[in-house]
Amino acid sequence: MAHNKIPPRWLNCPRRGQPVAGRFLPLKTMLGPRYDSQVAEENRFHPSMLSNYLKSLKVKMGLLVDLTNTSRFYDRNDIEKEGIKYIKLQCKGHGECPTTENTETFIRLCERFNERNPPELIGVHCTHGFNRTGFLICAFLVEKMDWSIEAAVATFAQARPPGIYKGDYLKELFRRYGDIEEAPPPPLLPDWCFEDDEDEDEDEDGKKESEPGSSASFGKRRKERLKLGAIFLEGVTVKGVTQVTTQPKLGEVQQKCHQFCGWEGSGFPGAQPVSMDKQNIKLLDLKPYKVSWKADGTRYMMLIDGTNEVFMIDRDNSVFHVSNLEFPFRKDLRMHLSNTLLDGEMIIDRVNGQAVPRYLIYDIIKFNSQPVGDCDFNVRLQCIEREIISPRHEKMKTGLIDKTQEPFSVRNKPFFDICTSRKLLEGNFAKEVSHEMDGLIFQPTGKYKPGRCDDILKWKPPSLNSVDFRLKITRMGGEGLLPQNVGLLYVGGYERPFAQIKVTKELKQYDNKIIECKFENNSWVFMRQRTDKSFPNAYNTAMAVCNSISNPVTKEMLFEFIDRCTAASQGQKRKHHLDPDTELMPPPPPKRPRPLT
């Protein structure tokens with residue numbers, strides 16, 4: 001780690017918890033003014049801020065125990081000049097729980113301090129104030145205050161949510177002070193744990209921190225969250241699809257997807273579109289694009305890695321194994337594809353009143369280890385048809401693939417010239433699609449890019465533009481006012497509430513859940529729970545959607561722009577209302593788009 005760099009995941013980690021057992025205050029490390037150039041004012045945590053917080057509580061802290069392995073984060077003199085004794089107790093923390101010697105030293109110095117200064121708090125911090133900090137505080141509660149380990153862990157989690165989140169720390173506590181078989185599973189990781197895109201998970205001394213529940217043999221891998229009980233497809237039972245929760249297979253699949261995409265961050269590596277607005281719509285005139293309908297489906301990447309080794313990866317980076325789904329090699333139908341990564345979405349078609357799950361493939365990143373993701377998008381579409389779809393159909397003709405035994409069907413999703421956009425939305429095509437569609441996707445013809453892609457544009461009718469929030473229902477009131485429930489809406493990477501929503505009887509069940517909301521009549525309105533997502537939209541994404549809501553590209557504007565782009569490509573002069581120095585022009589008469597082929 002660079003000597004002047006802020007610790008990974010520190011920025012939006014909460015500064016402090018609540019006092020534990022009236023004796024301890026858990027907090028993250030403070031950063032001195034030397035780091036201000038890297039930290040926005042609202043995210044700073046100077047030593048002086050700790051002093052101001054203690055004064056607001058009208059409590060005195062007499063001792064601060066620093067568990068980190070460095071002295072670079074802040075000047076201890078800034079602590080000591082406030083009358084707080086400072087002690088450095090180095091704990092490794094990189095995949096290692098505090099040793100017995102660390103624990104004995106911590107308990108001894110805290111006990112001695114409490115005997116001499118019983119009313120004063122002891123502050124404890126590691127880098128983030130959760131695992132090493134929680135471990136040692138819990139050990140003290142058990143050894144010196146006769147608490148059960150269950151009560152100690154639960155109390156710390158209430159004071160510093162979500163508590164100790166490393167499974168090996170919890171197991172070690174229960175091994176020392178209880179029954180290791182009764183150790184609880186680690187809680188869901190908080191959003192701030194997934195915010196850095198560095199490829200190395202370094203802590204304060206530059207060492208790599210191991211991942212919970214994973215093998216160190218995977219090398220330079222980011223910490224990946226495990227969501228137990230993930231649902232594959234909401235509202236439909238799909239036989240033959242089971243979640244992968246055990247190592248090493250889980251980590252191997254996640255790592256392979258990351259490597260194939262060239263993704264150095266954590267979490268889902270797939271390309272993510274942005275909302276179309278009056279600025280980025282101009283990209284349609286600057287580079288070649290294809291268009292397809294936007295299905296209201298569930299995003300999945302598919303890793304094909306040999307016979308009975310087909311896996312689906314969702315936006316939470318959860319992994320599912322798919323049985324009885326075969327992808328033969330075109331040149332030899334007896335062989336099975338491997339080292340192949342697809343991108344697409346699961347949709348539910350309604351056929352004769354029955355729900356039929358299908359996987360629509362709309363991109364390919366690797367084909368039998370070949371980096372086809374670097375090819376032109378048109379080439380990739382041909383690859384999907386020729387190498388993925390056609391060989392399956394050929395083998396079905398021989399009777400060697402029984403489609404009725406497959407958990408879901410597989411199809412390729414076609415893309416068209418952008419001049420067909422009107423027909424996709426308004427023609428018979430829209431009526432013939434047997435699943436929900438809520439807009440259009442405009443795909444540039446360049447190579448595949450993982451993560452947020454500012455040139456992949458999604459257009460939705462203004463009435464359907466939405467944001468995925470985390471809902472937190474809070475009881476609020478004021479002087480002369482009756483307390484009432486308020487729905488606070490949070491987005492990723494932003495500590496304060498982004499917006500509010502009226503709390504109804506229906507909404508109460510979604511407290512602390514991810515909900516999709518639209519903006520209607522000057523207020524946010526609940527649409528549905530997003531069971532396929534564990535995190536809200538990022539702040540920048542939410543702001544982009546809000547911009548498209550307040551300043552939307554209407555269907556008429558979109559059609560006009562595309563018509564004029566088409567005219568320009570045919571050598572005709574064009575001028576449209578989104579160009580600078582032009583006035584709003586009425587929509588041109590409808591043109592008959594080229595047939596969809």
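Here the Cβ of each residue, glycine as well, is placed from N, Cα and C on the backbone.
According to Swiss-Prot, the domain 'Tyrosine-protein phosphatase' annotation covers 25-183. Annotation comment: Swiss-Prot describes Cys126 as active site, phosphocysteine intermediate, evidence class sequence analysis. For the mutagenesis result Glu234 to Ala, the note given in Swiss-Prot is No effect on GTase activity. Lys294 to Ala appears in Swiss-Prot as a mutagenesis experiment; the accompanying note says: Loss of GTase activity. Per Swiss-Prot, active site, N6-GMP-lysine intermediate is recorded for Lys294. For the mutagenesis of Arg299 to Ala, Swiss-Prot gives this note: Loss of GTase activity. The structure shown keeps the original residue. Summarising the annotation, Swiss-Prot assigns GTP binding site to Arg299, Arg315, Asp343, Gly344, Glu345, Lys458, Trp459, Lys460, Arg528, Gln529, Arg530, Thr531, Asp532, Lys533. Quoted from Swiss-Prot for the published mutagenesis Glu345 to Ala: Loss of GTase activity. One mutagenesis experiment catalogued in Swiss-Prot, Arg528 to Ala, is accompanied by this note: Strongly reduced GTase activity.
In this structure the residues listed as binding GTP are Arg299, Arg315, Asp343, Gly344, Glu345, Lys458, Trp459, Lys460, Arg528, Gln529, Arg530, Thr531, Asp532, Lys533; their two most distant Cα atoms lie 25 Å apart.
A distance of 37 Å separates the Cα atom of Cys126 (active site, phosphocysteine intermediate) from that of Arg299 (mutagenesis position). Separation of the C-alpha atoms of Glu345 (mutagenesis position) and Arg299 (mutagenesis position): 4 Å, rounded to the nearest whole number. Arg528 (mutagenesis position) has Glu234 as its nearest neighbour among the recorded positions Glu234, Lys294, Arg299, Trp459, going by CA to CA distance. The two recorded residues, Arg299 (mutagenesis position) and Asp343 (GTP binding site), have Cα atoms 8 Å apart. The two recorded residues, Glu234 (mutagenesis position) and Arg530 (GTP binding site), show a Cα separation of 9 Å.
The average pLDDT computed over the domain 'Tyrosine-protein phosphatase' (25-183) stands at 92. Considering only the binding-site residues Asp343, Trp459, Arg530, Asp532, Lys294 (mutagenesis position) has Trp459 as its nearest partner by CA-CA distance. By the criterion of other Cβ atoms within 10 Å of the residue's own Cβ, the least surrounded of the mutagenesis positions Arg299, Arg528 is Arg528. For Asp343 (GTP binding site), the Cβ neighbour count at a 10 Å cut-off comes to 23, with all displayed protein chains included. If you take the C-beta of Asp532 (GTP binding site) and look for same-chain residues 6 or more apart in sequence within under 8 angstroms, you find Ile231, Glu234, Thr298, Arg299, Asp314, Arg315, Asp316.
With a cut-off of 8 Å between CB atoms and residues at least 6 apart in sequence, the same chain places Asp468, Lys513, Ile514, Ile515, Glu516 near Arg530 (GTP binding site), listed in sequence order. The most crowded of the mutagenesis positions listed here (Glu234, Glu345) is Glu345, judged by how many other CB atoms sit within 10 Å of its own CB.
In sequence order, Ser275, Met276, Lys294, Gly439, Leu440, Ile441, Phe442, Val553, Leu558 make up the list of same-chain residues 6 or more apart from Trp459 (GTP binding site) whose Cβ falls under 8 Å from its Cβ.
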